[in-house]
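What follows is a single structure, written as structure tokens, with notes after it.
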Amino acid sequence: MYFSSLCKFLPISEKEKIYLNIVKKRFCKSNIYYNNNNNNIINYNKRGLKFYPFCNNLKKNINFVNINNKKGINFHSINKERKMASEVPQVVSLDPTSIPIEYNTPIHDIKVQVYDIKGGCNVEEGLTIFLVNNPGKENGPVKISSKVNDKNVSEFLKDENMEKFNVKLGTSKHFYMFNDNKNSVAVGYVGCGSVADLSEADMKRVVLSLVTMLHDNKLSKLTVVFEINVDKNLFRFFLETLFYEYMTDERFKSTDKNVNMEYIKHLGVYINNADTYKEEVEKARVYYFGTYYASQLIAAPSNYCNPVSLSNAAVELAQKLNLEYKILGVKELEELKMGAYLSVGKGSMYPNKFIHLTYKSKGDVKKKIALVGKGITFDSGGYNLKAAPGSMIDLMKFDMSGCAAVLGCAYCVGTLKPENVEIHFLSAVCENMVSKNSYRPGDIITASNGKTIEVGNTDAEGRLTLADALVYAEKLGVDYIVDIATLTGAMLYSLGTSYAGVFGNNEELINKILNSSKTSNEPVWWLPIINEYRATLNSKYADINNISSSVKASSIVASLFLKEFVQNTAWAHIDIAGVSWNFKARKPKGFGVRLLTEFVLNDAL
């Protein structure tokens with residue numbers, strides 16, 4: 001404004017020179033249109049300059065010299081009059097319009113058979129692995145006590161040959177030899193440590209050692225002999241983890257999928273009292289795919305997974321499972337006055353999409369449950385941009401992990417078909433981006449329950465979307481509301497990468513979640529909601545601020561914020577920010593699918 005007022009006293013010719021100099025120095029680099037005949041010249045006419053108000057008085061076309069003398073600067077813009085080719089908005093025609101999802105994976109083709117170990121184990125082909133421990137001796141020698149129905153292999157596995165190796169957790173060895181039928185077989189072990197009862201973390205280390213051997217060897221058959229004691233839940237967890245870790249996600253590679261990968265066709269398991277474990281096999285396969293389905297959504301980059309394509313994937317899933325579904329668009333959300341949720345998505349080119357799938361069992365419904373997943377398909381932080389070291393902006397495609405867990409649970413529930421329940425799978429999906437339309441720090445927005453919220457930080461967006469989703473869930477008249485979200489990075493500091501935190505307003509419901517945590521082997525720790533911290537959310541101008549005035553206990557304070565949007569319904573909030581992503585393996589865990597499914601199947605009634 002100051003510069004323009006000075007220029008009005010200059011002659012027109014001098015003013016034009018100053019304007020042109022500014023355009024050349026400040027704006028040309030982002031708006032260069034090359035002449036095909038001469039890459040050093042661009043034609044910048046009045047139409048191009050009209051977007052800069054101080055250039056509107058220029059009366060002629062002007063040829064500018066290319067100031068950087070470099071060939072090829074891509075500049076993409078969206079024309080308001082452009083008609084989109086598909087439901088998913090695109091900047092250029094090459095932009096993806098759907099999320100590639102594998103429904104039939106090689107794991108589904110593996111034939112699994114469970115045998116009783118009392119009859120001895122056969123070593124016929126492929127790889128045979130003994131899971132061994134030595135209670136009380138962490139580095140104790142390997143001793144294989146199972147009967148082996150093969151003389152050559154049995155001779156090799158005698159104590160004098162194996163005692164040079166130890167059972168330290170995760171250690172493994174395998175050897176090639178000929179069996180009695182002169183067939184080449186691989187036989188080995190995985191150490192399970194010194195404890196009699198393995199934890200889920202211990203079992204995962206065992207499985208990872210086993211998967212490494214499978215990936216290193218092209219085999220058609222795997223046989224696992226359990227010389228350790230496991231209950232049914234841990235046995236199922238072994239199978240789920242084996243299937244999940246064995247499967248590789250190569251959807252976005254240009255080469256043929258799994259061109260160098262040959263999956264086994266048969267899995268044999270020897271264990272005591274085999275009949276009690278057989279029923280867990282198919283359930284494990286369902287849990288595996290529910291988790292892998294969620295993982296596929298989380299792993300999909302944000303140019304593939306956006307609010308529209310994610311809602312399309314939810315509809316596709318519902319149709320496959322015969323679930324009821326509806327997707328609410330911006331118009332319906334405006335009618336529901338979801339101002340908090342709508343504000344977060346204002347900066348994105350993709351419209352908000354609210355996912356609502358419903359499973360209704362046949363017969364009497366004893367419990368109605370709403371599962372609510374946070375669904376931010378990419379979180380830039382908004383105007384409070386994730387620019388600081390450690391903000392992990394490159395990983396923010398995973399901020400819809402809660403939504404993915406809920407949809408993965410929908411797959412499991414729709415497949416296993418529990419009785420006497422009605423389940424609502426909900427997610428307020430949007431993208432938190434920076435643009436001229438984005439909501440700003442300091443804005444005051446109104447949620448669907450009428451509460452006004454001062455936006456203290458645009459990077460505290462998840463709680464705003466969940467606020468309206470929780471209000472929506474309670475209006476469904478459900479008995480329980482459980483939300484699951486990558487809500488606060490503080491969970492990494494409080495519980496690390498192994499445990500999720502659970503908060504809530506109902507002790508009975510939280511205990512059900514904790515029990516589901518044990519049976520699903522997805523660890524959850526009960527954290528308190530401390531009401532005296534509510535004062536840190538006070539706002540001078542609105543009913544509440546979306547961020548605390550203190551940096552302390554931010555996960556608890558975030559739960560206090562959510563609590564404001566649930567009135568009379570039992571509610572639990574599960575924060576999975578620390579456990580959703582496997583940082584070492586650089587892939588999603590799909591955390592929460594088994595936890596929520598176990599809750600629905602066994603603990604909700």
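Even glycines carry a Cβ here, placed using N, Cα and C.
In this structure the noted substitutions are not present, so the sites keep their original residues.
Taking the Cβ of Lys386 (mutagenesis position) as reference, residues of its chain lying under 8 Å away and at least six apart in sequence are, in sequence order, Asp379, Ser380, Met392, Ile393, Met396, Asp459. Swiss-Prot lists Lys386 (among others) with the feature active site, giving similarity to another entry as the kind of evidence.
Per Swiss-Prot, the feature Zn(2+) 2 binding site maps to Lys374, Asp379, Asp399, Glu461; the stated evidence is experimental evidence. Around the Cβ of Asp399 (Zn(2+) 2 binding site), the number of neighbouring Cβ atoms within 10 Å comes to 25.
If you look up Swiss-Prot, you'll see Asp379, Asp459, Glu461 marked as Zn(2+) 1 binding site. Classification of Asp379 (mutagenesis position) by DSSP places it within a strand. In the shown protein chains, 28 other C-beta atoms lie within 10 A of the C-beta of Asp379 (mutagenesis position).
The feature Zn(2+) 3 binding site is assigned by Swiss-Prot to Asp394, Met396, Asp399, with experimental evidence given as support.
Looking at Swiss-Prot, the entry for mutagenesis of Asp379 to Ala says: 6.5-fold reduction in catalytic efficiency in the presence of Co(2+); 854-fold reduction in catalytic efficiency in the presence of Mn(2+); substrate affinity is slightly reduced; impairs formation of stable homohexamer; when associated with L-461.
Classification of Lys386 (mutagenesis position) by DSSP places it in coil, neither helical nor stranded. Per Swiss-Prot, mutagenesis Lys386 to Ala is noted as: 100-fold decrease in catalytic efficiency. 2-fold decrease in substrate affinity. Loss of hexamer formation with formation of dimers and trimers.
The DSSP secondary structure for Asp394 (mutagenesis position) is helix. For Asp394 (mutagenesis position), no same-chain residue 6+ apart in sequence has a C-beta under 8 angstroms from its C-beta. A mutagenesis experiment is reported in Swiss-Prot for this position, Asp394 to Ala, and the note states: 7.5-fold increase in catalytic efficiency. No effect on hexamer formation. 1.7-fold increase in substrate affinity.
According to its DSSP assignment, Glu461 (mutagenesis position) is coil. Quoted from Swiss-Prot, the note attached to the mutagenesis of Glu461 to Leu states: 6.5-fold reduction in catalytic efficiency in the presence of Co(2+); 854-fold reduction in catalytic efficiency in the presence of Mn(2+); substrate affinity is slightly reduced; impairs formation of stable homohexamer; when associated with A-379.
Within its own chain, Tyr533 (mutagenesis position) has Ser548, Ser550, Ala553, Ile556, Val557, Leu560 as residues 6 or more apart in sequence whose C-beta sits under 8 angstroms from its own. Quoted from Swiss-Prot, the note attached to the mutagenesis of Tyr533 to Ala states: Loss of catalytic activity and impairs oligomerization; when associated with A-525.
Taking all protein chains in view, 30 other C-beta atoms sit within 10 angstroms of the C-beta of Lys374 (Zn(2+) 2 binding site).
A Cα-Cα distance of 10 Å separates Lys374 (Zn(2+) 2 binding site) from Glu461 (mutagenesis position).
Geometry remark: Glu461 (mutagenesis position) versus Asp399 (Zn(2+) 2 binding site), CA distance 11 Å. The residues near the Zn(2+) 2 site, meaning same-chain residues not in Lys374, Asp379, Asp399, Glu461 whose C-beta sits within 8 angstroms of the mean position of the site's C-beta atoms, are Gly375, Ile376, Met396, Met400, Asn432, Gly462, Thr465, Ala485, Thr486, in sequence order.
Least crowded of the recorded positions (Asp459, Glu461), judged by neighbouring Cβ atoms within 10 Å of its own Cβ: Asp459. All protein chains included, Met396 (Zn(2+) 3 binding site) registers 20 other Cβ atoms within 10 Å of its own Cβ.
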